[in-house]
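A.B. asks: Features from Swiss-Prot:
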type	residues	note
BINDING	N131, I132, Y216, P429, T432	K(+) binding site
MUTAGEN	V135 to A	Decrease in Cl(-) efflux and reduced sensitivity to KCC inhibitor VU0463271
MUTAGEN	I136 to A	Decrease in Cl(-) efflux
MUTAGEN	L139 to A	Decrease in Cl(-) efflux
MUTAGEN	R140 to Q	Decrease in Cl(-) efflux
MUTAGEN	M215 to A	Decrease in Cl(-) efflux and reduced sensitivity to KCC inhibitor VU0463271
MUTAGEN	E222 to A	Decrease in Cl(-) efflux and reduced sensitivity to KCC inhibitor VU0463271
BINDING	G433, I434, M435, Y589	chloride 1 binding site
MUTAGEN	L581 to A	Reduced sensitivity to KCC inhibitor VU0463271
BINDING	Y589	chloride 2 binding site
BINDING	L697, K699, K707, Y708, V730, G794, W795, Y797	ATP binding site
Amino acid sequence: MPHFTVVPVDGPRRGDYDNLEGLSWVDYGERAELDDSDGHGNHRESSPFLSPLEASRGIDYYDRNLALFEEELDIRPKVSSLLGKLVSYTNLTQGAKEHEEAESGEGTRRRAAEAPSMGTLMGVYLPCLQNIFGVILFLRLTWMVGTAGVLQALLIVLICCCCTLLTAISMSAIATNGVVPAGGSYFMISRSLGPEFGGAVGLCFYLGTTFAAAMYILGAIEILLTYIAPPAAIFYPSGAHDTSNATLNNMRVYGTIFLTFMTLVVFVGVKYVNKFASLFLACVIISILSIYAGGIKSIFDPPVFPVCMLGNRTLSRDQFDICAKTAVVDNETVATQLWSFFCHSPNLTTDSCDPYFMLNNVTEIPGIPGAAAGVLQENLWSAYLEKGDIVEKHGLPSADAPSLKESLPLYVVADIATSFTVLVGIFFPSVTGIMAGSNRSGDLRDAQKSIPVGTILAIITTSLVYFSSVVLFGACIEGVVLRDKYGDGVSRNLVVGTLAWPSPWVIVIGSFFSTCGAGLQSLTGAPRLLQAIAKDNIIPFLRVFGHGKVNGEPTWALLLTALIAELGILIASLDMVAPILSMFFLMCYLFVNLACAVQTLLRTPNWRPRFKYYHWALSFLGMSLCLALMFVSSWYYALVAMLIAGMIYKYIEYQGAEKEWGDGIRGLSLSAARYALLRLEEGPPHTKNWRPQLLVLLKLDEDLHVKYPRLLTFASQLKAGKGLTIVGSVIQGSFLESYGEAQAAEQTIKNMMEIEKVKGFCQVVVASKVREGLAHLIQSCGLGGMRHNSVVLGWPYGWRQSEDPRAWKTFIDTVRCTTAAHLALLVPKNIAFYPSNHERYLEGHIDVWWIVHDGGMLMLLPFLLRQHKVWRKCRMRIFTVAQMDDNSIQMKKDLAVFLYHLRLEAEVEVVEMHNSDISAYTYERTLMMEQRSQMLRQMRLTKTEREREAQLVKDRHSALRLESLYSDEEDESAVGADKIQMTWTRDKYMTETWDPSHAPDNFRELVHIKPDQSNVRRMHTAVKLNEVIVTRSHDARLVLLNMPGPPRNSEGDENYMEFLEVLTEGLERVLLVRGGGREVITIYS
């Protein structure tokens, strides 16, 4: 089948993306088994345009209405049968479910693949929400707001959200540019940018997902040991300054335990992870709703979370109960626990007290003043700290005095140095996860609709949550509490939990389970991503990771993922792992934007995204923003990430990635000279890269001027899709004598190309025979990969009026040459009526009459024409023909679905052509055609000797006038006759070589000729189709039509021309199209 009927339902496989799309047609008629069958159980004639002897066999062609296209139907399918087979195949390989749909217990029978059924909400929107919301929202956003201030925090959120939104726009364009099978984001990037970039970015994406698992696990451990079960800690600080080391060691031990457990869960079965995904998502949503509920409640009833201040310094509340220096117990003033910490004595002695403690008062302020308290103004500005700085509240009185070093653990201090760039790197992971929807592309009912809508809505939703959360935190929570990363000043409560309603535990438990769920999702997705890369076999040493369990589970890839995640666990700091994660995701997003920009600027014919709201400038802005964020957040991490990607790229290039995925980078090769030509030499272009590379065959008049300049106009309008254009012509004669003439003709053509704005090359050859010259052009034009795949040939006007067969012989021979060379052929008829480049069609239709599948040329050409300003306003209509046994209603539905996947906007109409009796007009028209052929033959062969001699003289004088650049020499018998100089010898020669029994004795007997039945059927096809086409498309700006193939034997050449004339009668502008034997359009991205 052609490439768009892709994966049979009964045996889906993953990883064979490069095998999904065929490059050439197969014989749909199964001719090897049944030579006289059309593949539908009906008999047909073995050759079109049969001789009378063959017609006398009485073989009746199965479909009278399509008799003219009999030869095409030998090797190409009818539209009805093509669409029928299309709907019986699934257009998607299965996604994550394919591993569960493994072989049954017997090991020989696979479960039937279910049709993808997930919609936008469940398939894209909610998974994106779950992956975007994560540990940073609950553990670091409040700290970021307090440190950067509300204004700079909003700026950080804006930059990061703009980056992901621009990336989502580019991703939506790529995702809707055809069907994206399972493989999701990696598939899109690799098939758009090629194996080198695809492998490098794919591995960066894999490493990012793997480190995300480590980050989520570290977040879960932080919540567990800090807020849920602090006594569970294994390591305790040995001294006042050893808290950091003890915390890191606890994170490493518990992180390793959690990672091992999660890896075992994923190994046992991904279905358990998917079943709990909804629960984890519910935890996230409930937690966020509780934050908003708490913010609203704080307006009239703020929660009680007092913060103890010494002067303007924040004290760590988990070490004492009473926020005062002294307390009255039984009418006696005694020292509090706080006094003993600062004075190292339980008594009220001041000898060894901390000077700052003695000079400043201890006060208590509300940690959550509420939205009505006006703290927003205080929290607008930044308060960046260095490592070890004490968190202070501006505005509180404070006596300047030295503080003892031993007292430092009693304060809330900054554990890391902060700046705007550091916060960007830490926050960015909280906006990643936008590709969760595209990763499930194999499970979506309509990925081209769901991915853009769901992803962009999820980004807008999460962005609004982040923006509102920044403002809410700044308006409700005291600044010193916001800057308190671990909640030490509010009795080791999660800061965001202090605001939540009805209880802080809602946030604590919800965030814990959501981070655990996100970690499981990352450990599930990363091995499958590595498996997809390994199965593509672009990085040889990763090949082992493409294997797994019997049911397809990537066991070895899971093991490697766990080992890499363990490296992140050993770092043991959420704030250190987050920037690493940011680098890899930013690298991935950068190349998504690059892929979209490259495809848009190259304007490849296959670049037809259904998502229209993209622009190359937006993609470049997104790419620049990603690059800037990489270096802003951590320039050394950025260099390391780029170095890793560069090394992978060069390794794949060094290994020689012999993959052809139709990547956009190959389009750049057309402008890269020798290196590019050598690359293009490697093989035929992928279907996605196919564009009409034109060879325009021009006819020159006696003064070497272009006879039909509108052929060049048409070529320039068609090449709005860019690509290669070669303009060729033939000068008849000797090369030595006509070299100067050829140079003059070439210059004339170049001038005309410049006038018509045709960017390409010109080649004029000198040949003794025009037919041979054209054949040489068709065979040898171009260099390496820059070769033509389509020929534009002018129509032989006036062939009916000419008695000389050279008027149309060369045309048919050229058609045969293009067919033999497997080139597409475009024949614009009535070229003088085609629009110039200065005209504009403000309305109208381009009508496509799709009768026989030709590889998609008929679909692609109108799309390319509509890229030009002349045709841009025209709408596309596609007509196809239904026969008696076709379900026209179903055909229309199938055709609409097919066009939807091709990303083509067109009206669809199925025209029913029922079998009808051959009309008297058809019979008469056929009779006239055959009588004319016989008459012309007789006029050439049955003259008297005197008439022959006069005719010979006349021929010699008229030959120069009748001869054209596209006409060939006379038949062999005529050539042989001309070589004999003596009149008597020539006549004798003709008399001896012609048997009068082969033709009627005189013209009167012509009326008794009975027309050949095969010609009657073909004439019937031409007449009926012409009637239908003229009725439906008489007002169309352009009509595109399948061009029937020429007869296999030359006896029917003249009749073939008549059939084409009848087929196109009454139409102002017609483009006859004949495919080149390969697919040129695809539903895949």
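Easy rule for this one: first residue shown is 1, then count along the chain.
Any Cβ shown, glycine's included, is placed from N, Cα and C.
Modelled residues match the original; the substitutions are not represented.
Surface or core, plus neighbours and distances: that's what I need for these features.
C.D. replies: Cβ neighbours of T432 (K(+) binding site) (same chain, under 8 Å, six or more residues apart in sequence): N131, I132, T164, G208, A212, L581, S582, F585.
When Cβ atoms from all protein chains are considered, those within 10 Å of V135 (mutagenesis position) total 26, not counting its own.
DSSP gives I136 (mutagenesis position) a helix state.
Within 10 Å of the C-beta of R140 (mutagenesis position) there are 23 other C-beta atoms, taking all protein chains into account.
Secondary structure at M215 (mutagenesis position), as computed by DSSP, is helix. Sequence-distant neighbours of M215 (mutagenesis position) (same chain, 6+ apart, CB under 8 A from its CB) are V135, P429, G568, L574, V577, A578, L581.
The Cβ of E222 (mutagenesis position) has 26 neighbouring Cβ atoms from other residues within 10 Å, across all protein chains displayed.
The DSSP secondary structure for I434 (chloride 1 binding site) is coil.
There are 26 other CB atoms within 10 A of the CB of L581 (mutagenesis position), with all protein chains counted.
Spatially close to Y589 (chloride 1 binding site) yet at least six residues away along the chain are C163, T164, T167, G622, C626, judged by Cβ distances under 8 angstroms. The secondary structure of Y589 (chloride 1 binding site), as reduced to three states from DSSP, is helical.
A strand conformation is recorded for V730 (ATP binding site) in the three-state DSSP classification.
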A.B. asks: For L139 (mutagenesis position), what is the tally of other C-beta atoms lying within 10 angstroms of its C-beta?
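C.D. replies: 25, counting other Cβ atoms within 10 Å of L139 (mutagenesis position).
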A.B. asks: On a simple 10 Å Cβ count over all chains shown, which one of the binding-site residues I132, I434, M435 is most densely packed?
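C.D. replies: Buried the deepest by this measure is M435.
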A.B. asks: Quick one: of G433, I434, M435, Y708, V730, W795, which binding-site residues lie within 10 angstroms of I136 (mutagenesis position), measuring between C-alpha atoms? Sequence order, please.
C.D. replies: none
A.B. asks: Which are the residues of the chain, G433, I434, M435, Y589 excluded, whose CB is within 8 A of where the CB atoms of the chloride 1 site average out, their centroid?
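C.D. replies: Surrounding the site, in chain order, are C128, N131, I132, T164, T167, A168, M171, S185, T432, A436, T455, F585, C588.
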A.B. asks: Starting from the Cβ centroid of N131, I132, Y216, P429, T432, which together make up the recorded K(+) site, report each further residue of the same chain whose Cβ lies within 8 Å of that point, ordered by sequence.
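C.D. replies: The surrounding set, listed in chain order, is F133, G134, I136, A212, S430, V431, G433, A518.
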A.B. asks: What is the separation, in Å, between the Cα atoms of Y216 (K(+) binding site) and G433 (chloride 1 binding site)?
C.D. replies: 13
A.B. asks: Is it possible to get the count of other C-beta atoms within 10 angstroms of the C-beta of K699 (ATP binding site)?
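C.D. replies: Excluding its own Cβ, K699 (ATP binding site) sees 18 Cβ atoms within 10 Å.
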A.B. asks: If you count Cβ atoms within 10 Å of each one, which of the binding-site residues P429, G794 comes out on top?
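C.D. replies: Neighbour-count leader: P429.
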A.B. asks: What three-state secondary structure does DSSP assign to E222 (mutagenesis position)?
C.D. replies: helix
A.B. asks: State, in Å as a whole number, the widest CA to CA span among the chloride 1-binding residues G433, I434, M435, Y589 given in the record.
C.D. replies: 11
A.B. asks: Which whole-number value in Å describes the distance between the Cα atoms of Y797 (ATP binding site) and R140 (mutagenesis position)?
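C.D. replies: With the alpha carbons as reference points, the distance is 78 Å.
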A.B. asks: Counting other Cβ atoms within 10 Å of each Cβ, which of the binding-site residues Y216, W795 scores lowest?
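C.D. replies: Candidates: the binding-site residues Y216, W795. Fewest Cβ atoms within 10 Å: W795.
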